[in-house]
Every structure is written in structure tokens, then in C-alpha cells.
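Asker: OK, Swiss-Prot features for this one:
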- 108-386: domain 'Protein kinase' (DOMAIN)
- Ile114, Gly115, Val116, Gly117, Ala118, Thr119, Ala120, Thr121, Val122, Lys137: ATP binding site (BINDING)
- Lys137 to Arg or Met: Loss of activity (MUTAGEN)
- Asp240: active site, proton acceptor (ACT_SITE)
- Thr280 to Glu: Increase in activity (MUTAGEN)
- Thr280 to Ala: Partial loss of activity (MUTAGEN)
- Ser419 to Ala or Asp: Abolishes phosphorylation by wnk-1. No effect on activity (MUTAGEN)
Amino acid sequence: MSSSNLAGNTNTTTTSSAASAAAAHSAANASTITSEYSTTQTTTGTFNTDTLSSIGSTSTLHGSQPSQPPPPPPPQVSSPIAAAAAASAALVAQLNPADRWPTEPSAYKLDESIGVGATATVFTAYCLPRNEKVAIKCINLEKCQTSVDELSHEIQAMSQCNHPNVVSYYTSFIAQEELWVVMRLLNCGSMLDILKRKVKAIGKEQAQFGVLDEVSIATVLREVLKGLEYFHLNGQIHRDIKAGNILLADDGTIQIADFGVSGWLASSGGDLSRQKVRHTFVGTPCWMAPEVMEQVQGYDFKADIWSLGILAIELATGTAPYHKYPPMKVLMLTLQNDPPTLETNAERKDQYKAYGKSFKTLIRDCLQKDPAKRPTASELLKYSFFKKGKDKKYLVHTLIENLASVPVVAHHSSKKVASGKLRKDAHGNWEFEYDSPQESDDDSDLEDEEREKKKKKASASASGAGAAGAAGGATGGAASGAPSAQEGGGATTPCPETLNMVLRVRNQQRELNDIKFDYTKSADTVEGIAHELVTAELIDCHDLVIVAANLQKLIDFAESKSDRRSITFALNSGVHANEIPDERTLTGFAQISLLD
């Protein structure tokens, strides 16, 4: 918000030792996910359960009695933290001592953050006993809101993931309220890093005609498809295929960043129902398949094939289609327009003429709006385009050695995007009316500085409100316990250009918070304000759209001189376990009001 005074906070749980600094760092950088170790929604689904041994299971010889008494049943665990601890301990116990990685937080020294999401942060780290660098994903289990059974099953399934094109899982353990997942760290970064360095090496003028050549693209995509084939044959969906999640090792190995748990926790037993896949709306949906956006009938592994098609465009042009637009506009463009092509990013005719028919055919087939018409990973590997692919040595030469002198480009927490407004169409549906997209990232450093200033503003305290004070919102009038006007508000009339508002919503600790902010018509957008609330962790990421829509409703009421001063609405994030939605107490609901 350009001129808003955002106030409010959420209670945070302090972690010990290195995790404390890590958690603080992640909270300050939770706006978007652009790093190579993306932490929003990665792999979902499970392996075929026939190949997995469940925790605490018993075994007998066929046709005979067991040779030894069966082990006692596993202890009953009643929280995600206890479940994660039990599952992780069971996995470690199955390993030979020589293969075991340390499972104490003190054995690792966390370094820089390389990926930030709504419920987790990925760090580079140093394993002291093994004298080895690793990647550690720190997942806040309280925010995951997953069941005990899901957590136990998915940690075990993740440990069984073993493929040369998937990042290796080492171990996992509990550190305070967090689950730490230790994985291999690939030291050459992601394909997003490579794209940025390539653009810097050849210059923006040359890069506008294509960033990577077809041979490099074919080699990279072939390895990605091998990893996806492995996922899909084992009943998994990755859901976050993009350049930032495709990693490169110094020997030319391509691996998919599979940080498992935050994505695995989003579904259970292959259940791809609407309720289980809501989490896909975290982050910019440039790579998201239409059926995932619609959230009507669920989706299957063909969603990854769509993302692969977007990845192909990204590797060629340097960016995904619609990357300059706000998330809501990306949703609209993807759903309403024809599928993107290589020319979607073009600004002139024949801009990408260097790319041939076989490459464009691959993109076209991947980006079929009907999932049934998209080929499988196994079928794609037979496409003629991949005959152009080379071996790992080629990638070492073209993507590592040739770019060795180019400095690594720092990741910004988010790109500058176009502004716009939510408007209601003739049928009463909400649509995003955008201004013009940004043409350059040259101001990104200034943007980051401005963002830091806004984050400091957002650290102002929120006032805790009693449950009884939430009554009255259902009628649409001012609630009897509605937040009081700011001091001095009765003496002066605020500028008509600016509206003072307050959002009353429960935090993760289920306490009612009043989050005060202002809306300036000439400077703010409702989508931008909602995004800032998510960034400051004042509202759940799943509530971004619904908060923006109701904020626009209230603004419309104010502009029409309506007497209505408050709106109560249901939240997409729902309620916690053992809670019942209650509009009166704002359990599963929120209330937005105008201040006098």
C-alpha cells in the first residue's frame, strides 16, 4: 500500500539456536518464491503403498507363524509435531548406522535463505559431523494444519524417493515446532540462475531473440521428463515445475527440486479433490494448469505436463508467459485465452525464429487445455525434439564453464507487477481490471528498499479483541463490537481520497486481531493490499482473493454513500481441527469495516 499504515501482527513461536535466526529471516522475506529451492507446493501424492512399509507394521512368513513376537503398536500421537517425530525416528531406525545423517539441530549450521514460502523456508546449511553442505527445509508444522496420519505416511513416502533426476532426501527430524528436512545441495544453482547469468553474458539485446539454444533446452527437458516419469509412475504429482525448481550439479546432472513435505501434506492417498488441492494458489500461477486454477474436478499428473510446456517457453525466452502481470490477471489470461505459445512473449514478428517446428510442437502438445489431450511424460520422451539432446558434458561446457565468469544474479523476493483493480462485471462476477505491465526490472533494487520500509510499517502491533465483540457483522450493519474509530477521528473528516479500514480476523493462535490500514484510490489496489496482508503473515495466503473481493465491496459501498459500514464473509482457509464455523464469533470468518 503506497500510503497505507498497516497495523497488526501474528503471534510467533520462537525457535532455538540457528532456527531462531532462520525463522526471523524467513518471516521478513515471505513475499514470493523465486529461488531455486521453491517452498510452495512441490510434490503431492504418494508412492504405490504396496512398495512401502508402514510405521509399526508387522510381517509374517507366508503360511507360517511369525518367527518372533510382533512389535508393539506405535504410540498414539495427537499432533503433527509428534507424528513427524515418530515418522522421522522410524525412518532413521531402518538405516545402517553408517548411512544415518545427524538428527539433532545442533549438528547443522544454517546459512543463507534460498527459498521462502507460506509455511516453510529453505536454507543452505553445513553438517558439522559430516563436513558437508546441504539444503534444509524448515517447515512450520503448526501452519501446515495436516493430520497425523498424513504426516506419518508422507514423510515415509518421501524417504523412498530415489531417482538420479530428483534431489536426494537425507533425513528429517523435529526442531521445536518445525520439521527439518535435510537434502542434497546442488552447488550450481537452478535453471533460473542459469537463465539470468546467460542474459547477463549475451546482453539483453541478444537475449530477446532467445536465451538458451535448442540443444541445451532439449538436454535439460529430457532429464526433467525422466524425473517426472518417475513421479507419475509412482502415483505422484510435482505441481511446481519451473526453472527455479530445476537444479544443476557441477557434473551436469539435472535434478528436480523435490522438497516434498509441504506439497505432500496437501493431499493424502492420491486424493486430488478440490479440498485437498487448494494450496496450489500460493505464489504467482504462471506455470499452473487451467484445471488446477479452476478447482472444480481436481486434477492429475497431466498438470505437470502443462507446467513443463511453460518451462519450455521459459528456457527459450527467459520468462514464463504473463510473468509481468499480477496473479489474478494471470489466472484470467490462462483460463480465458488460447494456450500460450512461444510467441506469447514476443514483442515483434519472427522474434523467436531460431526455434524450430519440433520445439513448437512439443510446447503445443503440452499446453492443451484439455488434460486428456496432453501426452504423458513417457510419450513426450519419444518426441523427435529430444533427438537434439546431448549428454551431461555438454551442459557442463555450455551452462557452467561458459558462464563461470558471470556473477550469480541475486534473487529478489518478488518482481514488480502491474497495478489494477477488482471490478464486478455485468453478471455480478469479480474480474481484474489491470493497468499497464511493467517494462523493466531496472528499479528492482529501489522496489526492494521500499518493500523493506513497508514491512517495518507492518510490524505495528495488532489489538486483541474479544470473541463477543465480533457479533453483528451478518446483518451488514456496523457490528456492536466493531473496532472503534481512531482517536481524533470524530473531529476531522478524512480525505475522500483515503478510506480508513480495519480487518478483524483470527490468527494462527485463534486470537481475534484488528488489522488497521488505509486505502488511497490513486495509489493502492485491493489486490495489492491483500497481497501485503499475506506477505506480512496477517492473513492466510488462501484468503488473498476473498479478502480483496470484500475490500472492493466495502469501497463500492463507501463511494455510493451507502450506510453499510461492515462486511462479514467466510474465509477460504476454513477452520482448524475441532472448530465449527461460526459467523458470530468469526470462526472461519472475517469482518472488514470502515473507520469513521
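Backbone N, Cα and C atoms are what each Cβ position is placed from, and that goes for glycine too.
The model shown is predicted, which means the values in this text are computed figures rather than measured ones.
I'd like to know what surrounds each of these features in this structure.
Answerer: Within 10 Å of the C-beta atom of Lys137 (mutagenesis position) sit 25 other C-beta atoms, taking all shown protein chains into account.
The Cβ of Asp240 (active site, proton acceptor) has 28 neighbouring Cβ atoms from other residues within 10 Å, across all protein chains displayed. Annotation note: Asp240 (active site, proton acceptor) sits in a coil segment as assigned by DSSP.
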Asker: Please compare the binding-site residues Ile114, Ala120, Val122 by how many other CB atoms fall within 10 Å of each one's CB, and tell me which has the fewest.
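Answerer: Taking Ile114, Ala120, Val122 as the binding-site residues, the minimal 10 Å Cβ count falls on Ile114.
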Asker: What Cα-Cα separation, expressed in whole Å, is found between Lys137 (mutagenesis position) and Asp240 (active site, proton acceptor)?
Answerer: 16
